[in-house]
Amino acid sequence: MTDLNIPHTHAHLVDAFQALGIRAGQALMLHASVKAVGAVMGGPNVILQALMDALTPDGTLMMYAGWQDIPDFIDSLPDALKAVYLEQHPPFDPATARAVRENSVLAEFLRTWPCVHRSANPEASMVAVGRQAALLTANHALDYGYGVESPLAKLVAIEGYVLMLGAPLDTITLLHHAEYLAKMRHKNVVRYPCPILRDGRKVWVTVEDYDTGDPHDDYSFEQIARDYVAQGGGTRGKVGDADAYLFAAQDLTRFAVQWLESRFGDSASYG
């Protein structure tokens, strides 16, 4: 039978998700590499459907979407070109704005899934489907989109999980929430203009956040994740052809905050 090169099936994926520890009713944030999973009978959307079936209708699936076309660079443009952007660039519309391509095609698939909910922070936007999707995505502040009351904070509060499905460990978005919480020296604050819809009209607002695009020179998310795994955190398995990790969001966040503060906190020694 192995000579037939049968693609991974829906049933096989459901079994693999359950073997990893995914259970009915969980709230789960997914990071995924479709390429790493391998060929799937029916296409990549079957991965999402299999995961939702493992979670059951009582569960919730969330992914980072962001905004593919966010014009956060316009302050660096020549004045004449910036003026064109200010006049012509469309606003962020949660119903239509595309998910960031680099973060997996599955994020765009989930964005267009029936009954999807999407949070209103353009750069830190999350999409979610399931019982707690509305709770996770509601009232997402424009400033400090990975902080208090963000979808990530809510995922931690409801004791949700993070699934890394063939995705690199340096892409765990939840660790931005840990960075927000950690009392560290020299957090870099950035401000950028962003067009949003307000009462049906485009308005430009200034968004303030910690700089998530310029990671600290002295650490990486992958290093935090591997240290967490080394001390027994999470579970590891195989889904399709992909290496997969399942992390409890609350425990991973607690570990990451302690990890960051012990090295870069106010009381940490300078090395």
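Cβ coordinates are placed from backbone N, Cα and C, and glycine is handled just like the others.
Here the Cβ of Lys35 (CoA binding site) has 13 other Cβ atoms within 10 Å, regardless of which shown protein chain they belong to. Taken from Swiss-Prot, the feature CoA binding site covers His31, Ala32, Ser33, Val34, Lys35, Ser104, Val105, Phe109, Thr171, Thr173.
What Swiss-Prot lists as 2-deoxystreptamine antibiotic binding site is Tyr64, Asp72, Glu102, Glu123, Tyr146, Asp170, His176, Thr212, Gly213, Phe221, and the listing cites experimental evidence. Within the same chain, no residue at least 6 positions away in sequence has its Cβ under 8 Å from that of Gly213 (2-deoxystreptamine antibiotic binding site).
Annotation for Tyr64 (mutagenesis position): same-chain Cβ neighbours under 8 Å, separated by at least 6 residues, are Met29, His31, Val100, Asn103, Ala107, Ala124, Ser125, Met126, Thr173. Under the heading of mutagenesis, Swiss-Prot lists Tyr64 to Phe and annotates it as follows: No effect in catalytic activity with gentamicin as substrate.
Counted within 10 Å of its Cβ, the other Cβ atoms near Asp72 (mutagenesis position) come to 16, all protein chains included. Experimental mutagenesis is annotated in Swiss-Prot for Asp72 to Trp, with the remark: No effect in catalytic activity with gentamicin as substrate.
When other Cβ atoms within 10 Å of the Cβ of Glu123 (mutagenesis position) are tallied across all protein chains shown, the result is 19. In Swiss-Prot, a published mutagenesis experiment is listed as Glu123 to Phe, annotated Loss of catalytic activity with gentamicin as substrate.
Around Tyr146 (mutagenesis position), the same-chain residues at least 6 positions away in sequence with a Cβ under 8 Å from its Cβ are Ala124, Leu152, Thr173, His176, His177, Glu179, Tyr180, Asp209, Tyr210, Thr212. As a published mutagenesis entry, Tyr146 to Phe appears in Swiss-Prot alongside the note: No effect in catalytic activity with gentamicin as substrate.
Checking the recorded positions (Ser33, Lys35, Asp72, Glu102, Val105) against Glu123 (mutagenesis position) with a 10 Å Cα-Cα cut-off leaves Asp72.
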